[in-house]
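> Dumping the structure here so I can ask a few things about it.
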Amino acid sequence: MAVTITLKTLQQQTFKIRMEPDETVKVLKEKIEAEKGRDAFPVAGQKLIYAGKILSDDVPIRDYRIDEKNFVVVMVTKTKAGQGTSAPPEASPTAAPESSTSFPPAPTSGMSHPPPAAREDKSPSEESAPTTSPESVSGSVPSSGSSGREEDAASTLVTGSEYETMLTEIMSMGYERERVVAALRASYNNPHRAVEYLLTGIPGSPEPEHGSVQESQVSEQPATEAAGENPLEFLRDQPQFQNMRQVIQQNPALLPALLQQLGQENPQLLQQISRHQEQFIQMLNEPPGELADISDVEGEVGAIGEEAPQMNYIQVTPQEKEAIERLKALGFPESLVIQAYFACEKNENLAANFLLSQNFDDE
């Protein structure tokens with residue numbers, strides 16, 4: 001007797017597939033590919049998750065006792081890396097707006113990074129390792145050629161009410177709330193990366209999560225190889241990046257807004273970060289050498305990647321000053337108000353909502 005399998009993606013898309021109980025998980029993946037398309041859902045890149053476990057290809061569907069009232073989560077990892085070189089990403093032809101400041105081109109060292117096609121021989125387990133592979137879950141890396149790349153960079157990082165929704169969705173996969181919260185925190189609220197952490201192990205967790213044997217073996221590989229190829233290495237000595245890292249470690253929810261601001265003021269750098277998101281997150285997780293004042297990040301996001309350290313002060317119009325004063329009247333420290341105001345692109349209402357949604361500790 002045929003059964004109906006309900007499947008849901010991390011983008012909240014739901015669809016159904018009819019299966020015979022004796023058909024294997026591999027057959028289910030093939031049916032998903034046939035219905036949703038080989039480019040979006042290749043069999044080799046699919047991971048099916050039910051009750052917190054990855055379904056094995058050669059196991060019949062009946063063995064997992066999937067309740068038709070529940071759903072199976074579909075994740076897709078990038079396995080066909082050659083697609084990145086065969087055709088440009090779909091994008092709007094309009095380029096991202098440039099800031100009035102002249103930005104230097106991204107360092108050529110970033111372009112010497114091995115092309116994706118050179119890594120086609122790697123196994124899917126290597127591509128899903130959270131700390132050693134530059135590949136990431138499909139959809140988690142913003143499109144580098146999009147006119148709205150700063151919005152793309154922030155769109156995969158959820159905050160506010162979306163955070164609670166995504167938290168509930170991931171918990172529905174069979175994970176406890178505490179583990180999901182820890183995974184989201186480690187991934188800076190990136191739901192795709194959080195699920196990867198739940199499957200392969202949360203960085204800094206005392207006990208590794210139970211992923212596949214291959215994934216655990218890959219995670220043990222030394223990170224020196226990836227570090228040696230890091231095209232964002234030049235950021236380490238940038239005082240603006242060091243301040244940004246300190247602020248984000250204190251308040252991870254600021255990352256989407258800061259990335260969006262960076263995309264407006266330095267789109268070339270955001271494009272490079274988008275191509276190497278894994279290394280960028282690793283650098284943000286590194287402990288800072290010196291504790292920076294949280295106010296030091298004000299106005300400096302756009303200066304990251306430049307050689308102009310003179311951007312230490314910002315000028316505000318009388319209207320902007322009045323908005324800052326009104327936000328201060330809500331009871332928040334001036335440094336936090338300024339930080340939130342500029343991180344939210346001088347949107348007073350958005351900044352107020354952000355400040356009220358955070359639990360800042362006055363220093």
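In case you wondered, yes, glycine gets a Cβ from its N, Cα and C as well.
Annotations for this protein, taken from Swiss-Prot, read as follows:
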- 1-81: domain 'Ubiquitin-like' (DOMAIN)
- 161-201: domain 'UBA 1' (DOMAIN)
- 318-358: domain 'UBA 2' (DOMAIN)
- LYS8 to Ala: No effect on interaction with EEF1A1 (MUTAGEN)
- ILE49 to Ala: Impairs interaction with PSMD4 (MUTAGEN)
- THR77 to Ser: No effect on interaction with PSMD4 (MUTAGEN)
- THR79 to Pro: Increases interaction with PSMD1 and PSMC1 (MUTAGEN)
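Could you place these features in context, so I can see how deep they sit and what lies close by?
When pLDDT values are averaged over the domain 'UBA 1' (161-201), the model yields 79.
Residue counts for the domain 'UBA 2' (318-358) under DSSP, helix first, then strand, then coil, are 31 helix, 0 strand, 10 coil.
Within its own chain, LYS8 (mutagenesis position) has THR14, PHE71, VAL72, VAL73, VAL74, GLU169 as residues 6 or more apart in sequence whose C-beta sits under 8 angstroms from its own.
Counting only same-chain residues six or more apart in sequence, the Cβ atoms lying under 8 angstroms from the Cβ of ILE49 (mutagenesis position) belong to LEU55, VAL72, VAL73, MET75, MET173, GLY174, VAL195, LEU199.
Cβ neighbour count for THR77 (mutagenesis position): 21 (other Cβ atoms within 10 Å of its Cβ, all protein chains included). Classification of THR77 (mutagenesis position) by DSSP places it within a strand.
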> Helix, strand, coil residue numbers for the domain 'UBA 1' (161-201) per DSSP?
31 helix, 0 strand, 10 coil
